[in-house]
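Colleague: The following feature annotations were taken from Swiss-Prot:
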type	residues	note
ACT_SITE	Asp134	active site, proton acceptor
BINDING	Leu15, Gly16, His17, Gly18, Ala19, Phe20, Ala21, Ile22, Val23, Lys39	ATP binding site
DOMAIN	9-275	domain 'Protein kinase'
MUTAGEN	Lys39 to Met	In KSEX9; variable effects
MUTAGEN	Lys39 to Arg	Impairs kinase activity
MUTAGEN	Phe358 to Ala	Impairs the interaction with lgg-1
MUTAGEN	Phe360 to Ala	Impairs the interaction with lgg-1
MUTAGEN	Arg841 to His	In E1120; paralyzed, egg laying defective and dumpy
Amino acid sequence: MEQFDGFEYSKRDLLGHGAFAIVYRGRYVDRTDVPVAIKAIAKKNISKSKNLLTKEIKILKELSSLKHENLVGLLKCTETPTHVYLVMEFCNGGDLADYLQQKTTLNEDTIQHFVVQIAHALEAINKKGIVHRDLKPQNILLCNNSRTQNPHFTDIVIKLADFGFARFLNDGVMAATLCGSPMYMAPEVIMSMQYDAKADLWSIGTILFQCLTGKAPFVAQTPPQLKAYYEKTRELRPNIPEWCSPNLRDLLLRLLKRNAKDRISFEDFFNHPFLTSPLLPSPSKRILESARSPLLANRRIITPQSSLPVPKRAGSTKLDSPTPVRRIGESPRVQRRVITPGMPSPVPGAPMQESTDFTFLPPRQESSPVKQVQVHTNVSPSLTTCKPVPVPSQRLTYQKMEERLAAARKTAVPSSSSPTGSAVSAQHQHQHQQQQEPASSPVVQRIERPDQLPRRTTLQDPNAHDIERMTMPNPTFVVCGSSTKPSPNNANRVRRSTITSPADTQDMVAADQMLSNLDPTTTTTTIPKSATTANIQGIPRGARDRSVTSPPQPTIHENEPLDNAKYQQTDVNNSPTAPTEPFIIKNQTTCSTSSTSSSVVEEEEAMSLPFASGSHLAAGFKKTPAEVPMDHGALPPALDQEIVLGEEHKQILAKLRFVAELVDTLIHVAEQKDNPLASAMASRRQLLTTGTSTTNTSSPYRRAEQLVVYVRALHMLSSALLLAQTNVANRVLHPSVAVQQVLNQLNDKYHQCLVRSQELASLGLPGQDPAMAVISAERIMYRHAIELCQAAALDELFGNPQLCSQRYQTAYMMLHTLAEQVNCDQDKTVLTRYKVAVEKRLRILERQGFVAAVNT
């Protein structure tokens, strides 16, 4: 502990430092519970600045005599042979810069509370003829009187500090010294013109603008560029958001005047209505943006069924306004618009003005992405529900099921008011729609008529290529089943389970009659789940999203039970004994056989491998022999519909599955960017491995990174859905169960990314920040792929090859995508070389049985 004149401090308790001094947290020697701030100034550093130090001490003593609540008080000044110590009161809340770093932006209640106190402090020093000349968030200290970790803003007291650049100005005297921080300097100061105390008013306006929007009103990469901007711009107009209240808008415009003579006077500033009048309710930022955005004003926002309402960002007070805010994530997924021939097209609204990083364009006239493959019932638009389209080969079966259910509900409500009763087959509706419906009634949207489907707004991305022109990686790699628990990075990357259906009506009826005789160890046939499906709440969310790929079903009312328990998949976990024979998945394969232990054998896709055409079997996979006896009355395996379809159909389906897998990875990357701890850890890893860290962990920067990733995902999804629509219209892609499932997944992911992008855009981005210019989706994808390879290499090094398979597979997929999309031949060569290196590692893992290669 260093001691002097009744005070002590430790050099480890550093609070901050400046050009001439270091500030420590100290205390009284005889009162150790009373903290103080000790500014230690080494005499060797002030040999040429003694006058500056003397002036600061004089100003601090002058202001301390006022004992003003909003000015940092000087407790004692002590000189030793080596140092000059200024002992000042300690502020336990940090400074405004730290507060803004945590909160990003402040609501107007908080801004008003802070600016009133700043005005009181400024009024006090102005009466003494003092101009601060270095007002910035770092010199505005906060005192937390509540002693709580997260105090309410009304418990925070503002104190002005650091009068090192302050000076006395007599009436009418102008200064011409260049000092202060360039971003907060008044134009007359940075242009080396004479200035007076009104320079502090400009700094106050800049600080208020930053509190409101999270960025400075005028930004340049260097001080000379900012100076040049001020010199050539005669009329400075800050871009104040529309949701700003009139009083605050007026105050900002009057503070941020280029000419000091036109700037608001101190008297008018101290008595401005924003400081003296209670705040009037102002429109929410999100409501105003919703009103002018064509996507929010003229469309129903549809959230994925599995997504939760968008939470409020941690640490942000922007949404704390008492005015009601319309949450984007609250609209139910089943709300869809029924298109009628007489309905006018929505008029496009004004484009988003605050965020220029991307623009939502109107639908293209020549083509549009396909809507989710579902029929729309002929009920009112507000009560529209979605029904799955039956597989063409199963329409007769589906119709018989509906007739049997209708006969069992003779005493129930009429089918016209029942969601289930209205879900007749697409074929049945097509036969009777002209006789039953007038020309002006809503028409049923069928997959055979893609031109009638509602059009989705398309996101254009000049850096990304269309999915149609993308080639599939050859080979693709599939991670084999393992009893090892997946790592957190791969928690949401569980492979899809096999979804099959009976081949014909006889199989379906037989399944109903023989349900009680089926052996749970050999039953694998499933169809899309209904309300009677077994509870899956215990399954992790990521596993649920990937393992159940059936299209989402509408809610079934209690008075309309469906007799489809026979289509449920028997849970292997509930089997009293594990099978002793190889676990059989119909016409499919496994990487291992089940043992007599209680471990669960994970299903693998062979005929419907992700990204594979479905006609090839992986090496080491074992196809179910046709002559295997079906014990315990089990049904013979049904023929997979994808086998009999054309090769082009299989290739397109494989490409759609590849996009779904890739978008899952992009969403995972974007969610990682939302976690400040994960970003800080990534920056730390980069510092340890390369010696330098280029990762920016600020909240606006992370939001910008999330936004570009979500926009890239939106483009890929839009392109994939457009590809599907075109090929469905040309009868190349058939509406099979697998196609419906993957299109439903793509549709859900599209709405999830769209809602999240709009949420991020509504928070605002510092568009003039030069750090934002280097953000790109390709850079983020490349960095993530390299990090996956590094983590996988460490897993191999420490003898955990079972953990690295998924990481290598994901990196292989992302490197292939980047190599397909880049335009630079040199970049493509580097990416291809890295991809080949990862492929070699996967080949080694293939020989060890951890992955299986499939030629596409």
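Just so it is clear, glycine is given a Cβ too, placed from its N, Cα and C backbone atoms.
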Colleague: Provide, as an integer number of angstrom, the distance between the C-alpha atoms of Val23 (ATP binding site) and Lys39 (mutagenesis position).
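Modeller: Val23 (ATP binding site) and Lys39 (mutagenesis position) have their Cα atoms 4 Å apart.
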Colleague: Between 0 and 100, where does the mean pLDDT of the domain 'Protein kinase' (9-275) sit?
Modeller: 85
Colleague: Can you check which residues sit near His17 (ATP binding site), meaning Cβ under 8 Å from its Cβ, same chain, 6 or more apart in sequence, and list them in order?
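Modeller: Non-local contacts for His17 (ATP binding site): Val23.
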Colleague: Determine, to the nearest whole angstrom, how far the Cα atom of Lys39 (mutagenesis position) is from the Cα atom of the residue listed as 'active site, proton acceptor'.
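Modeller: Distance between the two Cα atoms comes out at 18 Å.
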Colleague: Please identify, from the binding-site residues Leu15, Ala21, Val23, the residue with the sparsest Cβ neighbourhood, meaning fewest other Cβ atoms within 10 angstroms.
Modeller: Leu15
Colleague: Out of Leu15, Ala21, Asp134, point to the one nearest Arg841 (mutagenesis position) in space (Cα versus Cα); all of them are recorded positions in the record.
Modeller: Leu15
Colleague: Using DSSP and collapsing to three states, where does the residue listed as 'active site, proton acceptor' fall: helix, strand or coil?
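Modeller: In three-state terms, the residue listed as 'active site, proton acceptor' counts as coil.
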Colleague: DSSP three-state call for Ala21 (ATP binding site): helix, strand or coil?
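Modeller: Its secondary structure by DSSP: coil.
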Colleague: When DSSP states are folded down to helix, strand and coil, where does Leu15 (ATP binding site) land?
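Modeller: Reduced to three states, the DSSP call for Leu15 (ATP binding site) is strand.
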Colleague: I'm trying to understand the geometry here, so how far is the Cα atom of Leu15 (ATP binding site) from the Cα atom of the residue listed as 'active site, proton acceptor', in Å to the nearest whole number?
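Modeller: That comes out at 19 Å between the alpha carbons.
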Colleague: State which of the following mutagenesis positions has the fewest other Cβ atoms within 10 Å around its Cβ: Lys39, Arg841.
Modeller: Arg841
Colleague: Looking only at C-alpha atoms, tell me how far Asp134 (active site, proton acceptor) is from Ala21 (ATP binding site), rounded to the nearest Å.
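Modeller: Answer for this pair: 16 Å between alpha carbons.
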